Amino acid sequence: MASTPKANVPKIDVSPLFGDNMEEKMKVARAIDAASRDTGFFYAVNHGVDVKRLSNKTREFHFSITDEEKWDLAIRAYNKEHQDQIRAGYYLSIPEKKAVESFCYLNPNFKPDHPLIQSKTPTHEVNVWPDEKKHPGFREFAEQYYWDVFGLSSALLRGYALALGKEEDFFSRHFKKEDALSSVVLIRYPYLNPIPPAAIKTAEDGTKLSFEWHEDVSLITVLYQSDVANLQVEMPQGYLDIEADDNAYLVNCGSYMAHITNNYYPAPIHRVKWVNEERQSLPFFVNLGFNDTVQPWDPSKEDGKTDQRPISYGDYLQNGLVSLINKNGQT
């Protein structure tokens, strides 16, 4: 059987985005622009985050947490006693049906006294954590990682803004530590033996899948993953394989970026192939604040006019997450 063609996913040195040299930053911006209008994906290298420590700490957590602890942390979709946990918490595997499992946490600044927590604003939750004695240092590491990847994402948003001909802070002014709705998801795909048939989905083209086609619900997505190729992106000629790189972050636009740019930077349709190997997928979904709204425009037009209507990020996120679950099922 012939192998699937590889997608063009360039490696972009994003380190200039942390500096002051505008000429170098514009080189990065042009590379981001080209990638965003091709396959929609690029690898960010020289990003400044210790991804090996991230991988090791996540593996240690996944292999030490017990079933009882997972249940105690489970989101409402799995544990009905946890009515306030819609996003943050543990997403369980289901024997004979779903092998993947994950732990999701939100902005560490969402404490009980946060105004948006106090007002019970949708999509805002206080994080839940495993017992510190059983998982010493995990919470401290996870919260620090949130801010590390937040900093990288802020730099990437500066690059996207420049790529679109805007001021550097065009996106980052809406991406604030006090109220960003971004999430870290620590996903584990286990090796299975035996393999329950229900764990494998089959696409219309016959490809075996772990997760069906979708667009990301985000402004952009910043993903670290194991060195196990599993993602495919849809292109006019069909689905193409995305090569893995466990030293870099895979970056792509979400559907909010597609909406506000009139699809100038589309959200690439992608899917997860079935690969029976132990691996990690650790996305950071870059989300703005609940009340933030970016006015849509069309970068391809001189006057920028578009018929796209503005939508607040909170409304977008709520509707997008529900639609994704309705389409592909609870993750």
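Easy rule for this one: first residue shown is 1, then count along the chain.
Just so you know, glycine gets a Cβ as well, placed from its N, Cα and C.
This is the original sequence, none of the listed changes applied.
The isopenicillin N binding site annotation in Swiss-Prot covers Arg87, Tyr91, Ser183, Tyr189, Ser281. Residues or ranges marked as Fe(2+) binding site by Swiss-Prot on the basis of sequence analysis: His214, Asp216, His270. What Swiss-Prot records for Arg279 is 2-oxoglutarate binding site, and it gives sequence analysis as the kind of evidence. Per Swiss-Prot, the feature domain 'Fe2OG dioxygenase' maps to 176-288; the stated evidence is sequence analysis. Recorded in Swiss-Prot as a natural variant, Ile195 to Tyr carries the remark: In strain: AS-P-78.
Features per Swiss-Prot, on structure.
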| residue | record | contacts (Cβ under 8 Å, 6+ apart) |
| --- | --- | --- |
| Arg87 | isopenicillin N binding site | Ile75, Cys104, Leu106, Thr123, Glu125, Ser183, Leu321 |
| Tyr91 | isopenicillin N binding site | Ala74, Ile75, Ala77, Tyr78, Glu101, Ser102, Phe103, Cys104, Gln330, Thr331 |
| Tyr189 | isopenicillin N binding site | Ala99, Val100, Ser210, Asn230, Val275, Glu277, Glu278, Arg279, Gln280, Ser281 |
| Ile195 | variant position | Asn276 |
| His214 | Fe(2+) binding site | Ile269, His270, Arg271, Leu324, Lys327, Asn328 |
| Asp216 | Fe(2+) binding site | Asn252, Cys253, Gly254, Ser255, Ala267, Phe285 |
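A strand conformation is recorded for His214 (Fe(2+) binding site) in the three-state DSSP classification.
The residues of the domain 'Fe2OG dioxygenase' (176-288), classed with DSSP into helix (H, G, I), strand (E, B) and coil, number 9 helix, 48 strand, 56 coil. Among the binding-site residues His270, Arg279, the residue whose Cβ has the fewest other Cβ atoms within 10 Å is Arg279. Sequence-ordered, the extra residues of this chain that approach the Fe(2+) site, with Cβ no more than 8 Å from the Cβ center of His214, Asp216, His270, are Trp213, Glu215, Thr221, Asn252, Ala267, Pro268, Ile269, Arg271.
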